[in-house]
Every structure is written in structure tokens, then in C-alpha cells.
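Down below is the structure, laid out as C-alpha cells.
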Amino acid sequence: MCGRTSCHLPRDVLTRACAYQDRRGQQRLPEWRDPDKYCPSYNKSPQSNSPVLLSRLHFEKDADSSERIIAPMRWGLVPSWFKESDPSKLQFNTTNCRSDTVMEKRSFKVPLGKGRRCVVLADGFYEWQRCQGTNQRQPYFIYFPQIKTEKSGSIGAADSPENWEKVWDNWRLLTMAGIFDCWEPPEGGDVLYSYTIITVDSCKGLSDIHHRMPAILDGEEAVSKWLDFGEVSTQEALKLIHPTENITFHAVSSVVNNSRNNTPECLAPVDLVVKKELRASGSSQRMLQWLATKSPKKEDSKTPQKEESDVPQWSSQFLQKSPLPTKRGTAGLLEQWLKREKEEEPVAKRPYSQ
């Protein structure tokens, strides 16, 4: 299953991370719908708003179905046929949707039949492993392996469409297959857009943590086909729904257990052997500053906005091809950052908020 995610990037940086090619091969950035509803967070839970990609054709009848929109949507699908005036009164859980029953349950079959497919964006997701012989559960952060590309430059250098994709050399966002629906309050009011994340059996690498995982769309082709309901039928799109082994993970602190905790500490690897958090060195602090390019809260007029050109970049010496995890607790790229120069620089205090 998938019940907690992280999506901390500020809006402009998230947009650049979603650069794509349209059907004509032109580099594009997706446009936003209801951008003010997006609230970055290291610790997103159901009923919060998360950014999703969807086809522009859902909003404009004559649009090219390969063109994309980013829209914040409520996590937890509210069916269009729901009759109550309060969506929180929905009596069943729609946070996730099992792939093996998606065409059996009305809540998911109807919007899927209308082409309401979306891609849920996240840095990664959290999952909890039940510790044998105890009631305790160990949380893990799960994400795409971060691979060094041939791209160069900085985010601030993206001064033309041709450069948008070339300069994005940062964290690869996790792209999860979702279904959305549109609910209109019986008494009138704004339409509520909400989504569910499709889940599949866990891949071998995650099976020790949990028996289910999100349906991850690995690569631009898979994302394009899932979104393009104008050209790709439901039957063809469902062939994209399957487990993937192209993931990595590391153990994190129990700080993430409380969804009100919203700091980079939620993502920081912990050492399960000594049961303590890896202390943050100067290098890891710079990494955490990148994770916190902007405080994960709604825009505050009192706080000057950081210029795009000031957003730190991943150093090429750390952006190496990450091997698939061979054992539980592999921390991958984040752990390399947190461990580097541990003994060479003064220990910095870790950010924490309750």
C-alpha cells in the first residue's frame, strides 16, 4: 500500500522537474491549475493535497492530449456519484486502489473508463515494516535510484525551451499511476478533484517491508502512455501497471510516524545497527538545504523567495548509478551524503520540529 509520501519541492522547481516532450517533439513545461492549493511537504498523508500530472484534454476539448497540466488534488478519491455534502463522510477508504480489482469497483471503474488517469508526483513514499515479535514498526523511505546523467548547467540557466530538460540534473521524482475523479457538492460550490494511487504486489526487493507497493511508472514513455487517454485505451494503459524492481530505499527515523512532523529529518537515513540517526556533517547539511530549497509551507509574503539560480545542485561526485538494493537498509544516495566528511567537519545540529 502507500499511505505517506514526500513532495517538498517549491512550485517552480517542481515544474522544471516535470519537463517533457509533447507529441511534436517540442520541449515543454507543464502548466499549473489551482497552483495556490499546492503545499510542499516532507510528510504528506491522505486528505492532503498533492501534485498530479494529467492531460490538458481533461480541461480543454480541443487540446492535444499529450500536453500536460499539474494540479494539486486531494489524496483519497471521492466518487462523482457520492451524494453527501461532506466528502469526509465517505465510508470506505480510497487512498489506494488494488490493480486486481480496479475494474470491479464502481468508485474506480467509472472514472477509469472516462480516461481519468493521472500521475502522482513525489520525492518518494514511506512504508512501515512490522518488527518481528514486537508491536513496533520501522519506517523506510522508498524512491527511484538516482543516476548521474549527461545534463549540465543550473536551474537558473533554463532560459529557453531547449534548455529546460538539459539543466534538470537533480532528484528524479517518483511517478505513480493514479486515477482521479471530479465531485460536485450537491448544494453547489467548487468541484473537488481527488485521486487514488493504484497498488500492485510488491517487487522482490520490497517484499520484506510490505506485500504491496504503488504502481510506479518507470520512464517517460510509461508516463506519457498512462496520461494520454486520447490515444491510449484503458486496456492498453493497464498493461503498464505492474511491480518494478527499479527502486531503492533506506530506513528513516520514527519522526515520520507523526504526519505533523514536516522537516528534512523525515527523509534522513538512520543506522539500524546502532539505532540512532546519522549525524549531519557539513556536506549533508548542504544536501538537506537542497531538500529544503524552500520551507515546505504555502508561500509566505513575509519571507523573500529564493532565486532559482540559488537552488543548490547535486554534486556530480555523488550522482552515481545506484545499484538495486540487495539487502534491507541500503541508503543509497542520501546515505552517501549524510556519511561523507562525518569525521572531517564539525557536527551540525539536525533540523527538527514537532
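A Cβ is built for glycine as well, from the same backbone N, Cα and C atoms used for every other residue.
For C2 (mutagenesis position), the same-chain residues that are 6 or more apart in sequence and have a Cβ closer than 8 Å to its Cβ are T95, N96, F125, E127, M176, I197, T199, R212, M213, P214. Secondary structure at C2 (mutagenesis position), as computed by DSSP, is coil. What Swiss-Prot lists as active site, nucleophile is C2, and the listing cites experimental evidence.
Feature annotation from Swiss-Prot assigns active site to E127; the stated evidence is experimental evidence.
In Swiss-Prot, a mutagenesis experiment is listed as C2 to A, annotated with the note Cells are hypersensitive to ionizing radiations. Abolished ability to form a covalent cross-link with DNA. Does not affect single-stranded DNA (ssDNA)-binding. Does not affect ability to promote class switch recombination (CSR) in B-cells.
Within 10 Å of the C-beta of E127 (mutagenesis position) we count 23 further C-beta atoms, all protein chains included. While the structure shown retains the original residue, Swiss-Prot records the mutagenesis experiment E127 to A with this note: Abolished ability to mediate self-reversal of covalent cross-link with DNA in presence of doule-stranded DNA.
Annotation of the mutagenesis experiment E127 to Q in Swiss-Prot: Abolished ability to mediate self-reversal of covalent cross-link with DNA in presence of doule-stranded DNA.
Annotation of the mutagenesis experiment R212 to A in Swiss-Prot: Abolished ability to bind DNA and abolished ability to promote class switch recombination (CSR) in B-cells. Around the Cβ of R212 (mutagenesis position), a 10 Å sphere holds 17 further Cβ atoms from the protein chains shown.
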